[in-house]
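**Student:** Provided herewith is a single structure, encoded as structure tokens, for subsequent inquiry.
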Amino acid sequence: MNLLNLKNTLQTSLVIRLTFLFLLTTIIIWLLSVLTAAYISMVQKRQHIIEDLSVLSEMNIVLSNQRFEEAERDAKNLMYQCSLATEIHHNDIFPEVSRHLSVGPSNCTPTLNGEKHRLFLQSSDIDENSFRRDSFILNHKNEISLLSTDNPSDYSTLQPLTRKSFPLYPTHAGFYWSEPEYINGKGWHASVAVADQQGVFFEVTVKLPDLITKSHLPLDDSIRVWLDQNNHLLPFSYIPQKIRTQLENVTLHDGWQQIPGFLILRTTLHGPGWSLVTLYPYGNLHNRILKIILQQIPFTLTALVLMTSAFCWLLHRSLAKPLWRFVDVINKTATAPLSTRLPAQRLDELDSIAGAFNQLLDTLQVQYDNLENKVAERTQALNEAKKRAERANKRKSIHLTVISHELRTPMNGVLGAIELLQTTPLNIEQQGLADTARNCTLSLLAIINNLLDFSRIESGHFTLHMEETALLPLLDQAMQTIQGPAQSKKLSLRTFVGQHVPLYFHTDSIRLRQILVNLLGNAVKFTETGGIRLTVKRHEEQLIFLVSDSGKGIEIQQQSQIFTAFYQADTNSQGTGIGLTIASSLAKMMGGNLTLKSVPGVGTCVSLVLPLQEYQPPQPIKGTLSAPFCLHRQLACWGIRGEPPHQQNALLNAELLYFSGKLYDLAQQLILCTPNMPVINNLLPPWQLQILLVDDADINRDIIGKMLVSLGQHVTIAASSNEALTLSQQQRFDLVLIDIRMPEIDGIECVRLWHDEPNNLDPDCMFVALSASVATEDIHRCKKNGIHHYITKPVTLATLARYISIAAEYQLLRNIELQEQDPSRCSALLATDDMVINSKIFQSLDLLLADIENAVSAGEKIDQLIHTLKGCLGQIGQTELVCYVIDIENRVKMGKIIALEELTDLRQKIRMIFKNYTIT
């Protein structure tokens, strides 16, 4: 985190970045200088040590050479003086300090020459000094004459003085040097000898301890060793074995050279030809250099700190503070007026920057003032343009609403008149003309709906109305729209609902049906042979609708544009070109998507994918039915096992291949043993309601009024809201159908006044809005203001019958007594005297009640079974029992538990009705 903060700081601050770079550079230079100084010091120190060692070694060599040369000179002088001596008398020497010894054990008496040599040494003037110990004369008979009387007389002691102790040949210039020998109590000695023509050796012994001691005096951390002519260590050279091994493995020469860990100086001495080798350890050299560096570091480090501190202070004072002042002023100008200026009292680059920035601010101030004036002018122009656009958009919305109202009002009259006409006795030709007129009216209505929906989607005023929707009836309604055109083209139709597809789910049923109708309509339009298939399947939490056809297909280059508004792949085809555009937009609004796959000459498949939010999982119907093989797969998805049909039955109807809702209802009736009871008029409700119709359009009042009368209802007409409010004080109504767009007081305001009217006989009755507007905002506004339901014009008999039934259930729930339908109009099945039919009806109802009782005992859901029982009783005209079942159904919906005693009581009432038809 600290490194990240440092990185951010370095990236955002120039001064800190410069300071950091300077410090880093200074430290690097300082380190380089320290390392360079250390290297130079090491080189210089090495050179100084080499020079010191060279000087000291040279002095030691000179001293040693001088001693060895004096010894050689003494030996030579001894020989020379002996050769000049003639006769020496014993009395001439006093006292007697010389001795005669014989190396051989059998020869104890000196010869004449031996005695002569002894007397010569006695009388010679060679004095023993500090570095010469003894003088000897050794003849060819191994007789030794010694100058000192303290020399030992035993042979072992004299052995080093014999000829055998010297090399066969002179070391140099006729001088013979012996190997160094150690004498107890006397230390290390070496002898130098010279031979005359008779082979007599004249020797002088040299003391070595003082030379060895002096060779270690120059530097206390150097090592001095002595080597012979063969580079072998002399016996008095004591060094560690590791260094000894290194020296033995190196070819040494005079001068300086290196071995691992040491500097070496070798110098050859005169006389015996020995070499003095000085070893100086590298570690000592490095320690001396490190000591010097450590002595210098405090000073250099102090100088570094002082220098960097001074530079940082100067940088802060001369650069950082002015820059921060500049940044502060610049930041203030970003949000404050451009009146602030940078200080410009310096004569450097910062002053130039300040001057340029101030000049820029002056220019910006002028441009800003001009821009403000232009912005004010443009803002005013934009506001005026916005207001004009809003007024135009508002006029457009009003115009669309007016167009919708003006188009739907006559369409309502046309469609209502045709439906009323179809309820009258017509011959086959007249019925065909009526069907054609109705289909053309519905096609025209679909075109109007598409155009209005497209306009509302474009303007963003389109919203969805989500509610629980029954899937299978919706599919039947969509397939019903293409049944006629498909049969006229002799196209096969097929619907398949997959396993686990919910029968009830949460969606906008109107818009989903609109999408399917558009897709199916296009499939019929562009398919000449083959068939059309609607498939519904579930994948995880998605519901997938597939509409496939065997038409001519769409070219690949046209598929990407097929959802574009007003685009037509075939310019010769009919249509507005916005059906797929609306379907795609609606799918996206519903949280899904619409995709297309097409192969030219083979066909097209359009898939609609919608999310499953709230739904009821399907409950399988367990049983076995005799049905055509083509229905077995669909029945199996609902839990029904299919068997080949052995006789004529209702499942052989070809329409069941594409009307899956009818197939499901019929299969449920057959499994539950509910006969397919022939009802004379499926639309006729079992109740006669008091209905108030409020509409300012004469044609609407006339047509809708007649449609309500044809459904067996009592209708009261009101042409305005004021008239409706007056009637509310005179009569109680079960249902009020009211147009929401009326002059003076509109329908929504009328409902509000209706609820607030103190003299109203039933202020809480059900209101259903009648309107030519399909705008979702109008629907929401109606429900927000106390209107229960909303019907868009044109209305159909089926729609009116459905809302009459809803109003009847609403009133029964409020314990309002209703009038039963006129028995002469109802034509209930129970009116027949057919013993077999009535017996089957009783058996079916009895089995259905048994299923309900078993479900209650097992704690399972009974809402679907109760709904089926209510429909059966309604079809046979048992209004009293329908009321009883509706009460049970309402309590089930509220989550209350139904007691078995209530079902037993219902069974007794049914037995009382069918007591004359019970087969025992």
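A Cβ is built for glycine as well, from the same backbone N, Cα and C atoms used for every other residue.
Original residues throughout; no substitutions modelled.
In case it's useful when we look at the structure, here is the feature table from Swiss-Prot:
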- His48 to Ala: Decreases expression of genes responsive to acidic pH at low and neutral pH (MUTAGEN)
- Phe68 to Ala: Decreases expression of genes responsive to acidic pH at low and neutral pH (MUTAGEN)
- Ser98 to Ala: Decreases expression of genes responsive to acidic pH at neutral but not at low pH (MUTAGEN)
- Cys108 to Ala: Decreases expression of genes responsive to acidic pH and at neutral pH (MUTAGEN)
- His172 to Ala: Decreases expression of genes responsive to acidic pH at neutral but not low pH. Decreases expression of genes responsive to acidic pH and at low pH, lowers survival in macrophages, and decreases fitness in mouse; when associated with 89-A--A-90; A-100; A-117; A-140; A-216; A-232; A-253 and A-270 (MUTAGEN)
- Trp188 to Ala: Decreases expression of genes responsive to acidic pH at neutral and at low pH (MUTAGEN)
- His189 to Ala: Decreases expression of genes responsive to acidic pH at neutral pH but not at low pH (MUTAGEN)
- Asp228 to Ala: Decreases expression of genes responsive to acidic pH at neutral and at low pH (MUTAGEN)
- Arg266 to Ala: Decreases expression of genes responsive to acidic pH at neutral and at low pH (MUTAGEN)
- His286 to Ala: Increases expression of genes responsive to acidic pH at neutral pH (MUTAGEN)
- 317-369: domain 'HAMP' (DOMAIN)
- 402-614: domain 'Histidine kinase' (DOMAIN)
- His405 to Gln: Leads to abnormal regulation of virulence gene expression. No effect on level of biofilm formation (MUTAGEN)
- His405, Asp549: ATP binding site (BINDING)
- 690-808: domain 'Response regulatory' (DOMAIN)
**Student:** In angstrom units, rounded to an integer, how far apart are the Cα atoms of His172 (mutagenesis position) and Trp188 (mutagenesis position)?
**Tutor:** 22
**Student:** Take the domain 'Response regulatory' (690-808) and count its residues per DSSP category (helix H/G/I, strand E/B, coil), listing them in that order.
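**Tutor:** Summed over the domain 'Response regulatory' (690-808), the classes give 52 helix, 25 strand, 42 coil.
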**Student:** Determine the most Cβ-crowded residue among the mutagenesis positions Phe68, Trp188, using a 10 Å radius around each Cβ and all protein chains in the structure.
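**Tutor:** When each Cβ's neighbours within 10 Å are tallied, Phe68 tops the list.
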**Student:** Enter the number of other CB atoms within 10 angstroms of the CB of His48 (mutagenesis position).
**Tutor:** 12
**Student:** Let me know how many other Cβ atoms fall within 10 Å of the Cβ of His189 (mutagenesis position).
**Tutor:** 19
**Student:** Going by DSSP, is Asp228 (mutagenesis position) sitting in a helix, a strand, or coil?
**Tutor:** coil
**Student:** C-alpha of Trp188 (mutagenesis position) to C-alpha of Asp549 (ATP binding site): distance in Å?
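**Tutor:** Per the Cα atoms, Trp188 (mutagenesis position) and Asp549 (ATP binding site) stand 127 Å apart.
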**Student:** How big is the Cα-to-Cα gap, in Å, between His286 (mutagenesis position) and Asp228 (mutagenesis position)?
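**Tutor:** Rounded to a whole number, the Cα-Cα distance is 31 Å.
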**Student:** Could you tell me the C-alpha distance between Asp549 (ATP binding site) and Asp228 (mutagenesis position) in angstrom, no decimals?
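**Tutor:** Asp549 (ATP binding site) and Asp228 (mutagenesis position) have their Cα atoms 118 Å apart.
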**Student:** Give the residue from the mutagenesis positions His172, Arg266, His286 that has the most other Cβ atoms within 10 Å of its Cβ, counting over every protein chain displayed.
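**Tutor:** Going through His172, Arg266, His286 one by one, the largest Cβ count within 10 Å is at Arg266.
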**Student:** Cα of His189 (mutagenesis position) to Cα of His48 (mutagenesis position): how many Å, rounded?
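**Tutor:** The separation of the Cα atoms works out to 34 Å.
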**Student:** Spatially, and counting Cα to Cα, which of the mutagenesis positions is closest to His48 (mutagenesis position)? Options: Phe68, Asp228, Arg266.
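**Tutor:** Minimum Cα distance from His48 (mutagenesis position) across Phe68, Asp228, Arg266 lands on Arg266.
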**Student:** The domain 'Histidine kinase' (402-614): mean pLDDT?
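**Tutor:** Here the mean pLDDT over the domain 'Histidine kinase' (402-614) amounts to 79.
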**Student:** With DSSP assignments reduced to helix, strand and coil, which class does His172 (mutagenesis position) get?
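**Tutor:** Looking at the DSSP assignment, His172 (mutagenesis position) belongs to a strand.
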**Student:** What is the interatomic distance between the Cα atoms of Asp228 (mutagenesis position) and Arg266 (mutagenesis position), given in whole Å?
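**Tutor:** That separation, Cα to Cα, works out to 12 Å.
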**Student:** Calculate the distance in Å between the alpha carbons (Cα) of Phe68 (mutagenesis position) and Arg266 (mutagenesis position), and round it to a whole number.
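**Tutor:** Spelling it out, the Cα of Phe68 (mutagenesis position) and the Cα of Arg266 (mutagenesis position) are 18 Å apart.
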**Student:** What is the number of other Cβ atoms found within 10 Å of the Cβ of Asp549 (ATP binding site)?
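**Tutor:** I count 25 other Cβ atoms within 10 Å of it.
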**Student:** Relative to the Cβ position of Asp228 (mutagenesis position), how many further Cβ atoms are located within 10 Å?
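**Tutor:** For Asp228 (mutagenesis position), the 10 Å Cβ neighbour count is 17.
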